[in-house]
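These come from Swiss-Prot:
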ACT_SITE  Asp11  active site, proton acceptor
ACT_SITE  Asp130  active site, proton donor
MUTAGEN   Asp11 to Ala  No activity
MUTAGEN   Arg19 to Ala  No effect on activity toward PRA. No activity toward ProFAR
MUTAGEN   Ser81 to Thr  No activity toward PRA. Almost no effect on activity toward ProFAR
MUTAGEN   Asp130 to Ala  Very low activity toward PRA. No activity toward ProFAR
MUTAGEN   Asp130 to Gln  No activity
MUTAGEN   Thr166 to Ala  No activity
MUTAGEN   Asp171 to Ala  Low activity toward PRA. No activity toward ProFAR
Amino acid sequence: MSKLELLPAVDVRDGQAVRLVHGESGTETSYGSPLEAALAWQRSGAEWLHLVDLDAAFGTGDNRALIAEVAQAMDIKVELSGGIRDDDTLAAALATGCTRVNLGTAALETPEWVAKVIAEHGDKIAVGLDVRGTTLRGRGWTRDGGDLYETLDRLNKEGCARYVVTDIAKDGTLQGPNLELLKNVCAATDRPVVASGGVSSLDDLRAIAGLVPAGVEGAIVGKALYAKAFTLEEALEATS
């Protein structure tokens, strides 16, 4: 069985590494320098970094220069997310040399553009599906974005290479991942799925790893690592 890829997260707000609860602005806990956090995960054995510009996602400015600095300082693979919704923001993201880019809100609001980007960039593009129930939520999670499975069907037809699935109700809560949601998304696509939100323990990671045969490829881990629920080394060992 192939192992679950782990993607420690560095979310950047106003120049700081932060974690949110339910992805809501105003719930930040700051963890200092994004570059230091990213380098610490790399030193601990991470093969991936999930790097998010929260200001860009929420439309409260951006941390573009800092995000580029962090991405370019990494020797490991970087998945870049947050506010990538037009040609300009996509070009800036790709220019960092990141391995792949997560489209979020843009996928909901400008479907024609997303189809074009998927056709042009293929495997460098993943689409973030931020879900509450079976409804997608766009732009920093404050808007309704339509039905999950209708959108998934459309993106499958357009050739989307990968999905990053977040259960907003679980994100930043340390309440455990939504395994049913992950199973349902995997059943609706033959593309790999990256799980995000709710991981609180090594058992949660083992449970997600149990879905690798169903199509789950990776798990983004944020608050549990920052809250020291377990170390990245322990997580890598538990899922190898």
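Here the Cβ of each residue, glycine as well, is placed from N, Cα and C on the backbone.
Listed in sequence order, the mutagenesis positions from Ser81, Asp130, Thr166 having a Cα within 10 Å of the Cα of Arg19 (mutagenesis position) amount to none. Closest to Asp130 (mutagenesis position) by Cα-Cα distance, out of the mutagenesis positions Asp11, Thr166, Asp171, is Thr166. In the structure as shown, the Cβ atom of Ser81 (mutagenesis position) sits within 10 Å of 27 other Cβ atoms.
Asp171 (mutagenesis position) carries neither a helix nor a strand DSSP state and counts as coil. A 10 Å radius around the C-alpha of Ser81 (mutagenesis position) takes in these mutagenesis positions out of Asp11, Thr166, Asp171, in sequence order: Asp11. All protein chains shown were included, and the count of other CB atoms within 10 Å of the CB of Asp11 (mutagenesis position) stands at 26. Here the CA atom of Asp11 (mutagenesis position) lies 15 Å from the CA atom of Thr166 (mutagenesis position). The CA atom of Asp11 (mutagenesis position) is located 13 Å away from the CA atom of Asp171 (mutagenesis position).
Cβ neighbour count for Arg19 (mutagenesis position): 21 (other Cβ atoms within 10 Å of its Cβ, all protein chains included).
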